[in-house]
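The structure appears right after this line, and notes come after that.
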Amino acid sequence: MASLLWGGDAGAAESERLNSHFSNLVHPRKNLRGIRSTTVPNIDGSLNTEEDDDEDDVVDLAANSLLNKLIRQSLVESSHRVEVLQKDPSSPLYSVKTFEELRLKEELLKGIYAMGFNRPSKIQEMALPMMLAHPPQNLIAQSQSGTGKTAAFVLAMLNRVNALELFPQCLCLAPTYELALQTGRVVERMGKFCVDVEVMYAIRGNRIPRGTDVTKQIVIGTPGTVLDWCFKRKLIDLTKIRVFVLDEADVMIDTQGFSDQSIRIQRALPSECQMLLFSATFEDSVWQFAERIIPDPNVIKLRKEELTLNNIRQYYVLCENRKDKYQALCNIYGGITIGQAIIFCQTRRNAKWLTVEMMQDGHQVSLLSGELTVEQRASIIQRFRDGKEKVLITTNVCARGIDVKQVTIVVNFDLPVNQSEEPDYETYLHRIGRTGRFGKKGLAFNMIEVDKLPLLMKIQDHFNSSIKQLDPEDMDEIEKIEY
């Protein structure tokens, strides 16, 4: 599990337990909603209309975030370099290699070790001394799924809570119901030995009458419900909040209304409240939002090492239609040794058609698309990771963040394009980046119609890489392909 793991061996069991936990929580028609996602499975389990299937399968940021948390089996050993910008450049910059150096409460140390974790991750080494400092320091941090950021801010909240004071002291905003529950599970596990510290969820369906005396010290919720609890129902006194966490900021600003609601909540907080913001990306819109909501922050950025195409051999095959593409795919399968493969389609219709064709020809195939619930997607990815299926056919929902060591081939059954029908360079990079990982060699095949050839040439020029034409009828040529 992504945000639970700090570097121990507890991951696989926790992943399985959380998969089970969420499958009991999420109703088929209550899957993550509102963030660009337009379709979910019908209530009877049937698939949606063909009109929906013709649309590009657009990535749902919140669903992807939850999916990555569910499928992570260990802490990500990030190759990113951590860049720290202090609000006071003259102050000494501290980092830690052990949890003991943080001088935590004994019950917190016990909770950390009971979870099976032993040392801070790379980003935690720099972030935790700032988050636990006295007086409190504000922080804006770029942190991707799997780097231990949820555990870090949960530790900060638990460290500042006074169990004897029975009112909300820490407030955490998450973009969805499911992500709020996920964070709460981390609080419950890490705070296992923190006697009399409790969590409350300000999420849809948790109806609390106006005037109720809320005695739980940590509140986790979505912006709309938290806003209602604070200003309409008067359940939370924001002037008493000591730690304010805004998680998944990039997802927040992608959701209509959430950024304004978050800012309104933040403006009612006391000046001495510690404010922490986390985002997987630092695009201009995210950065502008972060600067509006977090005053005088320290900043932690990940200087990302670019995905490289140097260890991926790229080919293209000219085809007339999708049946042509499928025949070319069969020829490639017949000519080279394949471990596991991921095949990307631009629409659900093509993904479903290809799945049926391959299954009828006896291939072990699984289909992954945005209409599935997050739990269904996590189950499919785990089966693929376990080798129960050798081919994963997917839309853009799987373009990034899913690492399977056995993947040796990526096929673009359709080239990724944007709404202007121009090449989507970033998606292309992340698609073929599913192979050639962990220092291994990989192969990428692009199945394209003749009229799409100019798009492929733009991709080749953009990445300054070589994409060779392959004759799918020349089996001798195919058999000579090496990783």
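Cβ coordinates are placed from backbone N, Cα and C, and glycine is handled just like the others.
Original residues only: the substitutions mentioned are not part of this model.
Copied over from Swiss-Prot:
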MUTAGEN   LEU66 to Ala  Enhances nuclear expression; when associated with A-67 and A-70
MUTAGEN   LEU67 to Ala  Enhances nuclear expression; when associated with A-66 and A-70
MUTAGEN   LEU70 to Ala  Enhances nuclear expression; when associated with A-66 and A-67
MUTAGEN   ARG103 to Ala  Abolishes nuclear expression
MUTAGEN   LEU104 to Ala  Decreases nuclear expression; when associated with A-108 and A-109
MUTAGEN   LYS105 to Ala  Abolishes nuclear expression
MUTAGEN   LEU108 to Ala  Decreases nuclear expression; when associated with A-104 and A-109
MUTAGEN   LEU109 to Ala  Decreases nuclear expression; when associated with A-104 and A-108
DOMAIN    130-300  domain 'Helicase ATP-binding'
BINDING   SER143, GLN144, SER145, GLY146, THR147, GLY148, LYS149, THR150  ATP binding site
DOMAIN    311-478  domain 'Helicase C-terminal'
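Overlay of Swiss-Prot feature records on the structure.
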residue	record	CB count, 10 Å
ARG103	mutagenesis position	9
LEU104	mutagenesis position	18
LYS105	mutagenesis position	14
LEU108	mutagenesis position	20
LEU109	mutagenesis position	15
SER143	ATP binding site	26
GLY148	ATP binding site	26
LYS149	ATP binding site	26
THR150	ATP binding site	29
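Here the CA atom of THR150 (ATP binding site) lies 19 Å from the CA atom of LYS105 (mutagenesis position). For the pair GLY148 (ATP binding site) and LEU109 (mutagenesis position), the C-alpha distance works out to 16 angstrom. Between LYS149 (ATP binding site) and LEU108 (mutagenesis position), the C-alpha separation comes to 16 Å.
The two recorded residues, THR150 (ATP binding site) and LEU104 (mutagenesis position), have Cα atoms 17 Å apart. For SER143 (ATP binding site) paired with LEU104 (mutagenesis position), the C-alpha to C-alpha distance reads 23 Å.
The secondary structure of LYS105 (mutagenesis position), as reduced to three states from DSSP, is coil rather than helix or strand. In this structure, the C-alpha atom of ARG103 (mutagenesis position) lies 9 angstrom from that of LEU109 (mutagenesis position).
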